[in-house]
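This report concerns only the one structure given below.
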Amino acid sequence: MFNYEELFQTHKTPFYLYDFDKIKQAFLNYKEAFKGRKSLICYALKANSNLSILSLLAHLESGADCVSIGEIQRALKAGIKPYRIVFSGVGKSAFEIEQALKLNILFLNVESFMELKTIETIAQSLGIKARISIRINPNIDAKTHPYISTGLKENKFGVGEKEALEMFLWAKKSAFLEPVSVHFHIGSQLLDLEPIIEASQKVAKIAKSLIALGIDLRFFDVGGGIGVSYENEETIKLYDYAQGILNALQGLDLTIICEPGRSIVAESGELITQVLYEKKAQNKRFVIVDAGMNDFLRPSLYHAKHAIRVITPSKGREISPCDVVGPVCESSDTFLKDAHLPELEPGDKIAIEKVGAYGSSMASQYNSRPKLLELALEDHKIRVIRKREALEDLWRLEEEGLKGV
C-alpha cells in the first residue's frame, strides 16, 4: 500500500500524481494487441505532454501524434524519433508546416484542399517532397460526447470521400507531394467498437481504390479514441479492436498506425487535494477543496464524472451526499455532485481519480492560480516531473510592459 502520509510531509497539495508502471503497461497492451503485424503506436500528446511521460514512452519505441509544433518539439526533446511523428490538426500555420517539413517527420495529416496546396508551396520553397496523409471524414457516429465527436460530416475535421480522391490525385501529380497514408479519427472516449470497425472498412475500401489508381500508400492511420471506464462502463478490448482493424485491412499490406492518448495515461493519474472547509447552505452540503477547475477542467467542460476517494482515515464518520467544489469564482467549479463522502475536516486529503488524461494538459492560470506540481511514482519512488509554478511565474512575461508605464 502506498504511503501517502510520507508524501504529504514533503509536498503540499494540490498536485498530480502519476503511476508510471500503469502507463508502461497500458502502452505495452497496445503493442501486444498488434503483435505480428506491421504497426506503429503514436501516443497522442494532447492527452498529457509531460516530458517525463513522453520519455518513458520513447524508451518503449512509441511514436507521437502531434497537433502543434510545440507538441512536435516536446516529442523530439523527450527522445521520440522524427520518423515516428505524425502531425495532425485542422489549423496548421505556414510556420508550423515549414518547421515540421524541416524536421523530416513521418508525415502530415492533411485536412483540406487549401492546406494541401499550402504544404505543396512550402515544400517547393524548401526544395523537398512532403510526405502527406489525407484525413477522411467517414461520416460515422462515434456515439460519444458531442464536443469530442470528430467523424460526422458536420464536424470540422477531415474531408469527404470525393474531395479526398481529388486531393490524392493532385498530390500524385505534384513534384513536391508524396501521398503515403490514409487517415481517419472519429472521436474520443469511444466505448463502442462497431463505429471504429465501420470506419476502418469504409476507409480501407477507399485505400484499395487509391492503390488501384497507382498511389503508393504505405500506412493506414486509424486515429485513436479508445475510451476508459470512468463510471464502470464496459470498455473496448484491445484484442477485439486490433482484430477488427486487421480484418478490415485484408488484402492490404499497410503499416497500421493508431494514436491512443487517453487510454494510455488516464488511469495512471490522481489529483490529490485537501479539504479547506465544509459548509451547508440551504440544506446543501459542500466540501471545498484547494484544487480548482483551472487545475482540472473535465468535470466543468464535459460534465465528466471522476470518482473521489478519501485518503485521510475516516472510519466511523457519518456519510452523506455532498458537492465537492473548488475555490474558483464559477458555479461550474465542481468536481463531483452528490458524492457520498464521510464528514470531512480541514486538512483531510482526497484523491480525484483517473485524471492522467486531459488534466494537466488542459490546465490554466485562471484566477491567477499557478499551475500544479506533478509527481511520478516509479519503482516505488516519487520524483518531481513538473515543478509547481511560483506566484512570480504568473506575471513574469508581463513585467517588460510595465517599464513604459
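Every residue gets a Cβ built from N, Cα and C, even glycine.
Per Swiss-Prot, these features apply:
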- C329: active site, proton donor (ACT_SITE)
- G225, E259, P260, G261, R262, Y358: pyridoxal 5'-phosphate binding site (BINDING)
- R262, R298, Y302, E330, Y358: substrate binding site (BINDING)
- I148 to D: 2-fold decrease in substrate affinity and 235-fold decrease in catalytic activity (MUTAGEN)
- I148 to G: Nearly no change in substrate affinity and 235-fold decrease in catalytic activity (MUTAGEN)
- I148 to F: 4-fold increase in substrate affinity and 23-fold decrease in catalytic activity (MUTAGEN)
- I148 to A: Nearly no change in substrate affinity and 47-fold decrease in catalytic activity (MUTAGEN)
- I148 to L: 13-fold increase in substrate affinity and 40-fold decrease in catalytic activity (MUTAGEN)
- I148 to K: Nearly no change in substrate affinity and 55-fold decrease in catalytic activity (MUTAGEN)
Report task. Measure from the CA atom of R298 (substrate binding site) to the CA atom of G261 (pyridoxal 5'-phosphate binding site) and give the result in Å, rounded to a whole number. Result -> 15
Report task. Using C-alpha positions only, work out which of the binding-site residues E259, P260, R262, Y358 is nearest to R298 (substrate binding site). Result -> Y358
Query raised in the report: When the Cα-Cα distance from R262 (pyridoxal 5'-phosphate binding site) is computed for each of the recorded positions Y302, C329, E330, which gives the smallest value?
Result: Y302
Query - Longest CA-CA distance among G225, E259, P260, G261, R262, Y358, per record bound to pyridoxal 5'-phosphate, angstrom - result: 15
Query raised in the report: Setting G225, E259, P260, G261, R262, Y358 aside, what same-chain residues sit with their Cβ within 8 Å of the center of the Cβ atoms that define the pyridoxal 5'-phosphate site, listed in sequence order?
Result: A44, K46, A47, S188, G224, I226, S263, I264, A357
**Report entry** Listed in sequence order, residues with CB under 8 A of P260 (pyridoxal 5'-phosphate binding site) and six or more positions away
**Finding:** Y30, I41, Y43, A44, G224, G225, I226
Query raised in the report: If one looks at the chain holding E259 (pyridoxal 5'-phosphate binding site), which residues at least 6 apart in sequence have a CB under 8 angstroms from its CB?
Result: C42, Y43, A44, D65, V86, S88, H185, D221, V222, G223, G224
**Report entry** Which listed residue (Y302, Y358) has most other Cβ within 10 Å, given these are binding-site residues
**Finding:** Y358
Requested in this report: Would you find the one among the binding-site residues R262, R298 whose Cβ has the most company, meaning other Cβ atoms within 10 Å?
Outcome: R262
Requested in this report: Return the residues near the residue listed as 'active site, proton donor', defined as same-chain residues 6+ apart in sequence whose C-beta is under 8 angstroms from its C-beta, sorted by sequence, else 'none'.
Outcome: N367
Report summary line: Under a three-state DSSP reduction, the secondary structure at R298 (substrate binding site) is helix
Query raised in the report: Got a sec? Which of these binding-site residues, G225, G261, has the most Cβ atoms within 10 Å?
Result: G225
